[in-house]
Amino acid sequence: MSSSRHFSIPYDEDVVHSVILENTPSPPPKPPRGILRKEAPMKPQRSALKIEPARDDDKENNSQPQARSQFKAKDTMEQMQSYFKRSISVLRKSEEHFTGAEAADILTAYIETHRNEFPRDNIGRSNAVKLLEIWLESNTIQSVESHQKKFVDSERTFYRLGGDSESLYIVNTPIASRNHDDSASVSRSESSRRSNSIKRLFSPFVRRNRSNSRGRDKDKDNLKDGSSTNLKSTWSLFSSSSEKNEKKLKKAEQQLIKEEEAEVYELSLFHLLSLIDVEFLEDVALPVQDSKNNASFLSSILGKVGLGASEERLDPHQEDHMDLLIETHPLIRDASQWFQMARCCAPLLYFEAKPVASNHKTSHNEQLYLWCRAALDAVKNRLEKMTQNGSSPLFPSEFAPLLTKIAQQLINDMDSGEKLSTAVMYIFLMVPHPIRKTIDQLVQWLQLTMRTDAVEDLRSPYYLGKKDPRRYKENVNVIIGELSSFIFPRGCMTNVQQDIFIETLVELRQKGKLGQRPAQLESSLRAKSVNGQIKWQRKERKHNSLEGDLTPVRYTVRRESIRSKTSKSKDGLNETDSALVTMINSVIDNKELSLTEKKKQLMNFKKFYPKLYNDFFPGMI
């Protein structure tokens, strides 16, 4: 049919519809716009993304409409978090911390109970652990240890609930369909209904309805991009500001702890100086009422010792293995507390179920000895590394003059009574808290050693020398002998004095007094917090100090007046001897000279003028 003939027939709609009968086949649907065009389209055509339907969707029987919200997955996440928090509150009524294994158990139980709401691949404990990792990143839960960045499913890792801030959840979902032209709106709505069954976790900070069309208005695109960028930047600012506030609070808390430690150190030193007489304190921080100077002094002591978050630890699975071995092995069961305390003293302590790989069969005594010896070696290696092979012992080298005077005046004095215990309590409180905690763990380990005979002889299972019927005494001596060089400064005490000092520490811990503040110290702290100063209770002696002076008398008046108690008058001396005594007094009172230089000058004076030394400076060296 030609085109001229076609246009010659008039078009009448009624006639056309009357011609088409009921049995006439209907014409095919009109193809989409642009298919039959001969010329190239103005815009490049984009084919729709192929979206596979979900497994539980039925292609043929799609009679039941799906009325799910696009925030269904977000609601599911909120329900999971609410269930998790309720379960934690029921499980831990009085404690705010929970273990990684408990968190994984709770979330796995929820997923198993609501398995119909999750894809088949997302059911199981491994997916619960993955979700807990996401919660840890989004601050829904927080690790107790700051260096723990990854969630660990273990009984030895502890967490706490975080804030209720919005979080960006990242899950593996099919790629979302992109918007097309208006002609594809029907297919897009069907595909969106199918994609609702993916259980995607939505977040208000995820950009949605992004358009790749080049024909959109640039202002709208800029507005959308700007709003999304603002949301993301707001989230980043919120998280960064919260982290900064957290760091500030932690820093302020640490500063308060340091100042409190400095006050305890200062007042403990004052009370200790009322029990012992020390001539030179240049190596010890002078007792001044300045908490900042004392705090910096304690920080310098703590900086010499290798303690902190950088210390190595076992893998959580290895720790679980050690727990199981110590609690269930028949050879270790009776000494399980001793081994657990050894693990507190040496976190890297680890041994296999069969520590000896040799041809001959190991006896039970030998195997237990190897385990006990491995525990002692692990503690020794840790202290050796922590103290730099004893150069920075747990009782700092700066306290050597105090320890020496405690040994000479209290330990050697059989009639010292409670003075020795009180002095040990004061000098223990003067040690910085992290080091004090390590000393307390060692004392507790020795205390457990004294209470059990289940630990094998640490010298040898076949030791043929003289043995004490109570095996623990020999083991205590072995432990003290191998660890004392890392506990005390070198040369400040003899071996016998070190044994008595450690026995005093153990006795104080058995009575519950180790680490506790004596009544006099508590009253001094209260008086200082209320009045800002303390009225020092002086001894019965004559001196020139003021009534409210805090420092003991021998540090508040000139050295000449102190020495005048035991020294003779210079009236009967000739001019030369009087000048020599005055010169030595000026040397002792000179603050610019070091302790070594003063001792050297006194030794030379004693060598060349022994009579003057014995008359005016007895016992100064």
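Going from the start of the chain as shown, residues are counted 1 onward.
The backbone N, Cα and C atoms fix where each Cβ goes, glycine too.
Modelled residues match the original; the substitutions are not represented.
The annotation domain 'DEP' is assigned in Swiss-Prot to 72-164 on the grounds of sequence analysis. Per Swiss-Prot, mutagenesis Tyr159 to Asp is noted as: In gm396; ectopic A/PVM-like neurons.
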Would you count the other C-beta atoms found within 10 angstroms of the C-beta of Tyr159 (mutagenesis position) for me?
24
DSSP on the domain 'DEP' (72-164): how many residues come out helix, how many strand, how many coil?
53 helix, 10 strand, 30 coil
How does the model score the domain 'DEP' (72-164) in terms of mean pLDDT?
81
